[in-house]
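Take this structure, written in structure tokens, and hold onto it; I'll ask about it next.
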Amino acid sequence: MPEASSPRRTPQNVPYQDLPHLVNADGQYLFCRYWKPSGTPKALIFVSHGAGEHCGRYDELAHMLKGLDMLVFAHDHVGHGQSEGERMVVSDFQVFVRDVLQHVDTIQKDYPDVPIFLLGHSMGGAISILVAAERPTYFSGMVLISPLVLANPESASTLKVLAAKLLNFVLPNMTLGRIDSSVLSRNKSEVDLYNSDPLVCRAGLKVCFGIQLLNAVARVERAMPRLTLPFLLLQGSADRLCDSKGAYLLMESSRSQDKTLKMYEGAYHVLHRELPEVTNSVLHEVNSWVSHRIAAAGAGCPP
């Protein structure tokens, strides 16, 4: 058999023909997940995961949203999870944004009159913000959990940023260091789950990817004044990956009239996988906020 006729396989060597997937504009195969309600969905919501992880880590959130009669859909971004691409490498951050819009358009064709929402965590929060900014009146609302708005000041000092930009020209694949999983959550069992997840990339942040994250922060800063959609913003005060000051900046800079910030004192980065009292509160806040916005979108009036 010629090699060209061999089925495309995931990085884990599973044929894509056996899995839900889409093919992006670059011809790369992206693994998809769908959580569909039993009846006709009242709304659609795309879930955008963070750097180094995959959309399967949002199963609990997705099932909760599915219980609201939402069709929840997601994919592993290029270079992540079961999608193609060198691990945690992307030619341009816009690729992530473009792929989300492609997936959104594909699903929307089947449900043309159903309101659509975005949910994003960390890097996925930055992606969601940029997606929403590209289509200012398209989405009915957005949920952001610890979004990447400002980089951590410890890792993104002026000197370190300059050094990274210089290194990107000569050693783009040099590893800057791994994500310290202990700063993700105060819940040790959740940290252990992260550390043992075979689909999580723990190879370390390459210079070229770090530069794309810095580019994303700059783009988010420019995009914030264009945001007019309703959004819920959940942030931990002790987040050492995405500076909590970014949450206040987003609240101040966006033009949205319907915007809510809930700050969790002492909480770390992954609020939906934090100590039980935090995670339960996050699920409750998301459930309540989304329920009200679905009703408002269906009635064609503000909440």
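Residue positions begin at 1 at the first shown residue.
Yeah, the Cβs are placed from backbone N, Cα and C, and that goes for glycine too.
Sequence unchanged from the original; the noted substitutions are absent.
Record note (Swiss-Prot), mutagenesis SER122 to Ala: Abolishes activity. The unchanged residue is displayed. Look at Swiss-Prot and you will find SER122 tagged as active site, nucleophile. Swiss-Prot gives this note for the published mutagenesis ASP239 to Ala: Abolishes activity. The active site, charge relay system feature in Swiss-Prot is assigned to ASP239, HIS269. Quoted from Swiss-Prot, the note on mutagenesis experiment ASP243 to Ala is: Slightly reduces activity. Annotation of the mutagenesis experiment HIS269 to Ala in Swiss-Prot: Abolishes activity. What Swiss-Prot says about the mutagenesis result for HIS272 to Ala is this: Reduces activity. The note that Swiss-Prot attaches to the published mutagenesis HIS284 to Ala is: Slightly reduces activity. Per Swiss-Prot, mutagenesis HIS292 to Ala is noted as: Slightly reduces activity.
Help me picture these features in the structure, burial and contacts included.
Long-range Cβ contacts of SER122 (mutagenesis position) within its own chain (separation 6+, distance under 8 Å): GLY50, ALA51, ILE145, SER146, PRO147, LEU148, LEU241, CYS242, HIS269, VAL270.
In sequence order, SER146, ALA267, TYR268, HIS269 are the residues near ASP239 (mutagenesis position), counting only same-chain partners six or more apart with C-beta under 8 A.
In the three-state DSSP scheme, ASP239 (mutagenesis position) falls into the coil class.
Over all protein chains present, the Cβ of ASP243 (mutagenesis position) has 21 other Cβ atoms lying within 10 Å.
DSSP gives HIS269 (mutagenesis position) a coil state; it is part of no helix or strand. Neighbours of HIS269 (mutagenesis position), defined as other CB atoms within 10 A of its CB across all chains, total 23.
All protein chains included, HIS272 (mutagenesis position) registers 21 other Cβ atoms within 10 Å of its own Cβ.
Taking the Cβ of HIS284 (mutagenesis position) as reference, no residue of its chain lies under 8 Å away while being at least six apart in sequence. In this structure, HIS284 (mutagenesis position) is part of a helix by DSSP.
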Among all the protein chains here, how many other CB atoms are within 10 A of the CB of HIS292 (mutagenesis position)?
14
Give the three-state DSSP assignment (helix, strand or coil) for SER122 (mutagenesis position).
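SER122 (mutagenesis position) sits in coil per DSSP, no helix or strand.
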